[in-house]
Each structure stands twice: as C-alpha cells, then as structure tokens.
Amino acid sequence: MRRTQQGTTASPPVLDLGALGQDFAADPYPTYARLRAEGPAHRVRTPEGDEVWLVVGYDRARAVLADPRFSKDWRNSTTPLTEAEAALNHNMLESDPPRHTRLRKLVAREFTMRRVELLRPRVQEIVDGLVDAMLAAPDGRADLMESLAWPLPITVISELLGVPEPDRAAFRVWTDAFVFPDDPAQAQTAMAEMSGYLSRLIDSKRGQDGEDLLSALVRTSDEDGSRLTSEELLGMAHILLVAGHETTVNLIANGMYALLSHPDQLAALRADMTLLDGAVEEMLRYEGPVESATYRFPVEPVDLDGTVIPAGDTVLVVLADAHRTPERFPDPHRFDIRRDTAGHLAFGHGIHFCIGAPLARLEARIAVRALLERCPDLALDVSPGELVWYPNPMIRGLKALPIRWRRGREAGRRTG
C-alpha cells in the first residue's frame, strides 16, 4: 500500500529501508538501534515505497501506543485509501473511541482467557492431527510453516467464525498478497476478492441459526444496525480473520526458529516444561510476529523530543526495537526463556491491546509443547543465514522454516 504523505512541509532526510535489502529484513535490529541512538522519531521509506515515521525505543513506543493524539482512524490521515482498502477498514483496529469501544465490546467476551480455555481440547486435537501428518514424512523433514504454523491458526479462527473448510486456503493467497505484497496491483485485487468473499459469506449466514461468532455478529447487525452497521460487519469479519491467524502463524514459526537457534535454551525447556509459558513470552519479545504496530495518524502536530510529526502523517511504532532497548530489557539480544519479560509490547498497549492475545498464547503453547515432546531431536534443516524473511516493516515473518527430526520408535508418540 502506498503511504506517501500529502501536503506536509519540509521533512527531515528519509532513510530508504528497501535499499537495505534482505540484510535488513533478516536482522533489522542494528539499524533500529542506530536510529534510536539518534532520537525517537525518523522518516523512512518502506520497501513498498511508502514514506512513514518510525518511532523507536521502549519508552517512546509505549507512550505513543497509548497516546490519544495518535489516531487509528484513516479519516485523520493525509493519505487516501483505495476503494478496496476502504471497503474493509470499518473495524475496531482502525477506529477511535467511541466507535472502537462499541465494536470491541461486541466480540471481547469471545476472547477472554476463560472462554479461550474452553477451546483447549479442540486446539490440542488440531495440533495432534497436524503433527501426526508432519511426522509421517518418510525423510523426517518438513517446512514448519506449511505443516503447522499456518494451518493451525487458520483452522482455529475459521472454526470460530464459521468459515467453511474448502474456503480456507484462499485466505493464505489473499493475506500473502496484501500483507507481503510483491505487486501493489495484486494486493488491491486480493483485498477486493476477500471483500467479495466475506460479503457472500455474511449473506449466507443471514436467517440461519449458526452458533459461530460471525453468525452472531450478523444477527446483531440485522437486529440493530446502530450497534453494528453492514460496513462494520464486513470490516470486523476481515480483521478477525486476518489478525486472528497472521500473528499466530509468525509467533509459532519465529518462536520455534529462536528456540532451535539457541540449543542451550532448547535443552533447558526440554528438561523443564514448566518454563513453557515464559518461553513463549520470550519468543514474543525476542522475535515477535509484529515488527511495528499498525498505522497511526497524529490529529495534531506532535513533538517527540524535538522532532515534530505533522498532523495526518503515517506513524509506525517499532515494537521490535522496543524489545531490544537495553534500558528496559538488559542484554536484549540474548534469547533467555527465564527472562522477566513483563511489559513487553508484542500484543500492543493501551485500548488497542490485541483482543486475541489469549488465543494466540494458547495455540503457541500447545504447538511448541507438541513439537518438543513428539520430535526427539528437532532441528533446523538449514543454517539461519539461509532463511528468507519477508521485507515487511509491520509483520515479521519467514517465507519457510525447514526442520528435521529423528525417525525412530520414539518419534511421533503422543504423550497426552
């Protein structure tokens, strides 16, 4: 998506992140650290060609995430949305209060820790089936993205929302096209196709007694449009599906990459699985699935330590750098599953804190436990330097994660 600002006055120099290539995609942390040393806010050009502001450093990141002067509503942006984007942006993630409050309240109860815990048996069943299929590979090798990291969260969120099984593969194509775009036109086409599909899915649920979340939202909209308009219904379906799986895909894959790249930490976790919850939190901090929080737009000029961000400009808060700020996380480049990660921002901060965090954590914990318990000597099947990272400044994700394990009597046994 093009996010070049319109109508701003003289701007500071622009750092072209795209020119840094795969080196930056694979390891953006030194660049972010250099920027942080120079100040909290910087103009950059993303690999897509968008000119935006990056906010770096833990304290500034946390403050901006909770600052009401930074709007999430595109009506406060100087950059117009395309028709395809506008059709899908009527959702809680891209709204400010009171609209945000109203929309979030409609779905919040479905994602409480108590409600999510009720999904544990089904999530375990899905994980067991996927790991069974993966371990059936005759050569003891697989791409973890394809075998587990992607199919688990798309299955869980699709069942929760009532997306038919035959339709789910299309979401991989659509989300890859606009989350990791190679071609802007292709991204717009994907958004239009997803919008059309979701509109048809919503229509198919009208007048039915479905027990899924999307059916419940359809009934709410039909009964009282003041609580949920038809445009908001479409936007909510979109954000729940995309945010409901994309983050968890990369949490599982990035987390397992971090674990497999640090044999001492892998051994420590295998020896004491009570460390699992803390390990997942360290995965979120060390190599989290969200590199930068989604777009924000100042409603007035905002001065960050002497750098003024004009009203309407696009701002990305770099969570990845917040988590590598040594004043907040000592020795931040060390992966340590016993670390105190309290205060990490992987799921955001403030009113837009990720509503699906309990579900993402549940899926990741079950997936990691299953892999370690059922694959005796799970390992990367390539060197870390051979892995390819997507050049997206918001989503931190791998194109593939090749793994291998020992074939033998011990491999593959379910322990639960």
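Quick reminder: no glycine exception, Cβ is built from N, Cα and C everywhere.
Under DSSP, ASP50 (mutagenesis position) is assigned to coil, being neither helix nor strand in the three-state scheme. Residue environment of ASP50 (mutagenesis position) contains 20 other Cβ atoms, counted within 10 Å of its Cβ in all protein chains. In Swiss-Prot, the entry for mutagenesis ASP50 to Ala states: Mildly reduces activity with YC-17 and narbomycin. The structure shown retains the original residue.
Under its mutagenesis annotations, Swiss-Prot gives ASP50 to Asn the following note: Increases affinity for narbomycin and YC-17. Mildly increases activity YC-17 and narbomycin.
For GLU85 to Ala, Swiss-Prot lists a mutagenesis experiment annotated as follows: Strongly reduces activity with narbomycin, but has only minor effect on activity with YC-17. Loss of activity with YC-17 and narbomycin; when associated with A-94. Counting every protein chain shown, the number of other Cβ atoms lying within 10 Å of the Cβ of GLU85 (mutagenesis position) is 18.
Reduced to three states, the DSSP call for GLU85 (mutagenesis position) is helix. Listed in Swiss-Prot as a mutagenesis experiment, GLU85 to Gln is described as follows: Reduces affinity for narbomycin and YC-17. Strongly reduces activity with narbomycin and YC-17.
Swiss-Prot lists GLU94 to Gln among its mutagenesis entries, and the accompanying note reads: Strongly reduces affinity for narbomycin and YC-17. Strongly reduces activity with narbomycin and YC-17. Every protein chain considered, the tally of other Cβ atoms within 10 Å of the Cβ of GLU94 (mutagenesis position) stands at 23.
Secondary structure at GLU94 (mutagenesis position), taken from DSSP and collapsed to helix, strand or coil, is helix. Listed in Swiss-Prot is the mutagenesis experiment GLU94 to Ala, annotated as follows: Strongly reduces activity with YC-17, but has only minor effect on activity with narbomycin. Loss of activity with YC-17 and narbomycin; when associated with A-85.
Every protein chain considered, the tally of other Cβ atoms within 10 Å of the Cβ of LEU240 (substrate binding site) stands at 24. Annotated substrate binding site per Swiss-Prot: GLU94, 187-191, 238-246, in sequence order, evidence recorded as experimental evidence.
A sphere of 10 angstroms centred on the C-beta of CYS354 (heme binding site) encloses 18 other C-beta atoms. Marked as heme binding site by Swiss-Prot on the basis of experimental evidence: CYS354.
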Same chain, 6+ residues apart, C-beta under 8 Å of the C-beta of GLU246 (substrate binding site), given in sequence order: PRO153, THR175, VAL179, PRO289, ILE395
Number of other Cβ atoms within 10 Å of the Cβ of GLY244 (substrate binding site) across all protein chains: 22
Cβ-Cβ neighbours of VAL242 (substrate binding site) (radius 10 Å): 20
Distance from ASP50 (mutagenesis position) back to GLN188 (substrate binding site), taken between C-alpha atoms, in Å: 15
Other CB atoms within 10 A, centred on HIS238 (substrate binding site): 22
Cα-nearest neighbour of CYS354 (heme binding site) within the listed recorded positions, ASP50, ALA190, GLY244: GLY244
Distance [Cα-Cα, Å, rounded] between ALA190 (substrate binding site) and GLU94 (mutagenesis position): 19
